Amino acid sequence: MASYLKLKAQEETWLQRHSRLILAILAGLGSLLTAYLTYTKLTEQPAAFCTGDGGCDLVLSSRWAEFLGIPTAAVGLLGFLGVLALAVLPDGLPLVKRWRWPALFGLVSAMTAFEMYMLYLMVAVLRQFCMYCTTAIILVAGLGLVTVLGHRWLDGGKLAFSYILVAFLTLVTTIGVYANQVPPPSPLAVGLAAHLRQIGGTMYGAYWCPHCQDQKELFGAAFDQVPYVECSPNGPGTPQAQECTEAGITSYPTWIINGRTYTGVRSLEALAVASGYPLEEGR
């Protein structure tokens, strides 16, 4: 009886028997999805079913849509292709049988941490729903579950420690990369921001507006000194903030400088002229 129970315990579950196939299917779907998003980003075409006034279009056009100068979707594509390769490679190849599952676990752990950060940005920072991003997150979560449950791991404690370590390193690297993607402000941006604050020149915008993000990026970190009014604190389609309504704001971004209204993204030089800031002081 004892030997029979031991034999039953050693039998593979249905998930363990089919885990590589399931991983290949999930990774294949993820590869197709991220390849499509990479294509739309590189060709500057809108993704299907995305509108220009909210949702996935705003997420996919945000500054987090690029990572180290390439589309963030391309990073996901590399991850999914890596999982696909590890899932389908035959055991007969050198080192594959021994290192397949440790490599899968490390790669999927990194992908999971990266996607969780993307989820945080989507929910807490951009506050927009992106069906493509959500689908990618679900696929990566599926890869994580199958990787953990679809293989007989000998040391659960070591596995948990490894995940924490990989996730920590991935998050630190990701946050560091995005933090350094914002260039230091130019002397013109610093001086102009201080001047706008002094004269009360104000930008009216919305956190979900991609053109507002473009305007902010022209200032870089100096934008923190620019007077700014958030006109849509509750998201697209909700009532405008009273201060914006009273100011007659109808589009974003809008500047009101010295009593005059300027709509759309404006260069730093144009804002300097409008506000009376001497350009030579910012050189």
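Quick reminder: no glycine exception, Cβ is built from N, Cα and C everywhere.
Original residues throughout; no substitutions modelled.
The C-beta environment of Leu119 (quinone binding site), restricted to residues of the same chain at least 6 apart in sequence and closer than 8 Å, consists of Cys133, Ile137. Following the DSSP three-state reduction, the secondary structure of Leu119 (quinone binding site) is helix. Annotation comment: Swiss-Prot describes 59-65, 111-122 as quinone binding site.
All protein chains included, Lys41 (mutagenesis position) registers 19 other Cβ atoms within 10 Å of its own Cβ. Mutagenesis annotation in Swiss-Prot: Lys41 to Ser, described as Reduces enzyme activity by about 75% with dithiothreitol as in vitro reductant; the structure shown retains the original residue.
Listed in Swiss-Prot as a mutagenesis experiment, Lys41 to Arg is described as follows: Minor effect on enzyme activity with dithiothreitol as in vitro reductant. The DSSP secondary structure for Lys41 (mutagenesis position) is helix.
For the mutagenesis experiment Lys41 to Glu, the note given by Swiss-Prot reads: Reduces enzyme activity by about 20% with dithiothreitol as in vitro reductant.
Annotation of the mutagenesis experiment Cys50 to Ala in Swiss-Prot: Abolishes enzyme activity, but not with dithiothreitol as in vitro reductant. Here Cys50 (mutagenesis position) comes close to Cys56, Asp57, Leu60, Tyr132: these same-chain residues lie at least six apart in sequence, with C-beta atoms under 8 angstroms from its C-beta.
Cys56 (mutagenesis position) counts 22 other C-beta atoms within 10 Å of its own C-beta, drawing on all protein chains shown. Annotation of the published mutagenesis Cys56 to Ala in Swiss-Prot: Abolishes enzyme activity, but not with dithiothreitol as in vitro reductant; the original residue is retained in the structure shown.
In Swiss-Prot, a mutagenesis experiment is listed as Cys130 to Ala or Ser, annotated with the note Abolishes enzyme activity, also with dithiothreitol as in vitro reductant. For the recorded site, Cys130 (mutagenesis position), the DSSP three-state label reads coil.
Cys133 to Ala appears in Swiss-Prot as a published mutagenesis result, with the remark: Abolishes enzyme activity, also with dithiothreitol as in vitro reductant. Counted within 10 Å of its Cβ, the other Cβ atoms near Cys133 (mutagenesis position) come to 25, all protein chains included.
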Reduced to three states, what secondary structure does DSSP give Ala65 (quinone binding site)? helix
Give me the long-range Cβ neighbours of Val59 (quinone binding site): same chain, 6+ apart, Cβ under 8 Å, in sequence order. Ala65, Met122, Leu126, Gln128, Cys130, Cys133
In whole Å, note down how far the CA of Lys41 (mutagenesis position) lies from the CA of Ser62 (quinone binding site). 11
Taking the Cα atoms as reference points, how far is Lys41 (mutagenesis position) from Met116 (quinone binding site) in Å? 21
